[in-house]
Amino acid sequence: MFNRLFRVCFLAALIMAFTLPNSVYAQKPIFKEVSVHDPSIIETNGTFYVFGSHLASAKSNDLMQWQQLTTSVSNDNPLIPNVYEELKETFEWAQSDTLWAADVTQLADGKYYMYYNACRGDSPRSAMGVAVADNIEGPYKNKGIFLKSGMEGTSSDGTPYDATKHPNVVDPHTFFDKDGKLWMVYGSYSGGIFILEMNPKTGFPLPGQGYGKKLLGGNHSRIEGPYVLYNPDTQYYYLYLSYGGLDATGGYNIRVARSKKPDGPYYDAEGNPMLDVRGKGGTFFDDRSIEPYGVKLMGSYTFETENEKGTGYVSPGHNSAYYDEKTGRSYLIFHTRFPGRGEEHEVRVHQLFMNKDGWPVAAPYRYAGETLKEVKQKDITGTYKLIQHGKDISADIKQTINIQLNKNHTISGEMTGTWRKTGKNTADITLAGKKYNGVFLRQWDSVREKNVMTFSVLNTSGEAVWGSK
């Protein structure tokens with residue numbers, strides 16, 4: 001009887017040992033998609049919200065399953081009911097019937113402050129203001145415009161408006177620094193990216209700043225969508241930016257620079273001052289002058305191979321970012337288009353990790369609840385699909401090449417080099433003589449519907465490389 005019972009228990013334990021990993025680690029995550037262009041994230045009461053252009057918004061409890069709340073500017077939109085009357089001055093000034101990228105923050109009074117903006121589109125004629133609500137889902141009531149651009153004559157800083165030097169007043173992001181001061185970074189193309197110190201009680205800029213302090217850009221260089229996130233572990237402020245054009249052929253890509261102070265100066269991984277980054281005088285959209293600068297986290301790519309359908313993005317950009325103080329995890333939230341789908345776009349979230357040089361690297365696949373855990377060498381070795389994001393601003397979609405990470409720590413295949421696991425999950429990789437560092441991470445591949453080993457690494461030139469086994 002005892003022997004029979006022992007055999008039954010042993011067999012049950014053996015079955016569990018072989019089946020449990022599949023149920024735990026290969027369970028298919030559930031995603032629900034939404035479309036919010038230029039998503040700016042805020043967390044409140046355990047729920048994540050994103051607000052974007054055209055008064056679009058969505059919410060999620062887990063950053064994976066999203067619920068669309070609003071989609072377009074109309075008088076029926078519950079965020080700002082009767083919006084064309086409520087923001088009449090804004091629409092009239094901008095000569096527009098829509099709104100651009102919004103940002104929402106909560107101030108000490110518990111109220112939610114929505115920074116809205118409208119732009120004519122073919123010129124930097126724009127207006128920016130703030131509306132306030134007791135509930136994050138609205139209704140928001142207008143408190144007024146505080147910045148205008150694109151005017152003929154005197155600008156907000158008291159000098160004649162010059163579109164090569166002065167900002168286009170769109171794409172705001174408000175944030176608190178580590179000392180509790182409130183700031184707003186903003187700007188798109190035209191004269192560049194600027195920052196203002198804000199009144200934390202009123203939500204308006206402190207007086208006497210004009211357009212504020214310039215951080216980078218100018219001469220109509222294609223830089224926009226600024227977003228600042230402080231990381232208490234590295235004690236740096238990270239300024240995220242989008243370079244290029246937002247459409248499927250515009251070469252949109254996500255970059256980052258950092259500073260020890262919220263208002264700069266900001267530098268890239270090579271130590272270049274971002275204040276000097278701009279197009280040449282007398283030019284429009286001079287991408288060649290700006291593309292060497294800033295750490296490029298991702299651009300257009302596909303993990304597609306010869307024998308299987310892959311996954312990829314086209315013109316990912318206009319991101320926000322979130323740091324979870326409880327877990328210490330960071331996330332990159334952005335919109336993206338997709339190969340073969342034209343101008344359709346959806347929100348995506350990728351986890352961020354800091355490499356040993358204090359720069360963020362983005363997980364190759366979308367966030368599916370994964371955590372950074374210890375990995376073993378035997379799980380790392382094998383054949384990988386490799387993406388090199390480079391530094392260019394281009395409509396080209398980066399394609400994969402194949403490499404092998406061998407047991408003897410060499411790399412062979414279409415590129416050669418070396419690799420080493422330097423900690424529980426940290427990666428040192430050399431490819432074609434360039435040194436990269438970052439992380440090894442097991443992630444969910446939604447095309448093959450299984451967990452795979454990946455790596456995300458960055459070199460000192462600010463070039464990101466991803467691998468997927």
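Glycine is treated like the rest: Cβ placed from N, Cα and C.
Sequence unchanged from the original; the noted substitutions are absent.
Under the heading active site, proton acceptor, Swiss-Prot lists ASP38, citing a curator's inference as support. Secondary structure at ASP38 (mutagenesis position), as computed by DSSP, is coil.
Under DSSP, GLU224 (mutagenesis position) is assigned to a strand (E or B) in the three-state scheme. Swiss-Prot lists GLU224 with the feature active site, proton donor.
Under DSSP, SER188 (substrate binding site) is assigned to a strand (E or B) in the three-state scheme. Residues or ranges marked as substrate binding site in Swiss-Prot: ASP38, ASP122, ASN168, VAL169, VAL170, ASP171, SER188, TYR189, SER190, HIS220, SER221, ARG222, ILE223, GLU224.
Annotation for HIS318 (mutagenesis position): spatial neighbours HIS37, ASP38, PRO39, ALA101, ASP171, GLU224, GLY225, SER242, LEU246, TYR252, PHE334, HIS335, criterion Cβ-Cβ under 8 Å with sequence separation of six or more. The Ca(2+) binding site annotation in Swiss-Prot covers HIS318 and rests on sequence analysis.
Mutagenesis annotation in Swiss-Prot: ASP38 to Ala, described as Loss of arabinanase activity; the structure shown retains the original residue.
In the three-state DSSP assignment, the secondary structure recorded for ASP171 (mutagenesis position) is coil. Other Cβ atoms within 10 Å of the Cβ of ASP171 (mutagenesis position), summed over all protein chains shown, number 31. While the structure shown retains the original residue, Swiss-Prot records the mutagenesis experiment ASP171 to Ala with this note: Loss of arabinanase activity.
According to Swiss-Prot, the experimentally introduced change GLU224 to Ala is described as follows: Loss of arabinanase activity.
One entry in Swiss-Prot concerns the mutagenesis experiment HIS318 to Ala. Its note says: Drastic decrease in arabinanase activity. Does not unduly disrupt the calcium cluster. Mutation does not disrupt the calcium cluster, but it relaxes the geometry of the cluster, resulting in a more planar arrangement of the calcium ion with five of the water molecules.
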*Please state how far apart, in Å and to a whole number, the two most distant Cα atoms are among ASP38, ASP122, ASN168, VAL169, VAL170, ASP171, SER188, TYR189, SER190, HIS220, SER221, ARG222, ILE223, GLU224, the recorded substrate-binding residues.*
20
*Please work out the number of neighbouring Cβ atoms within 10 Å of the Cβ of ASN168 (substrate binding site), leaving out its own Cβ.*
27
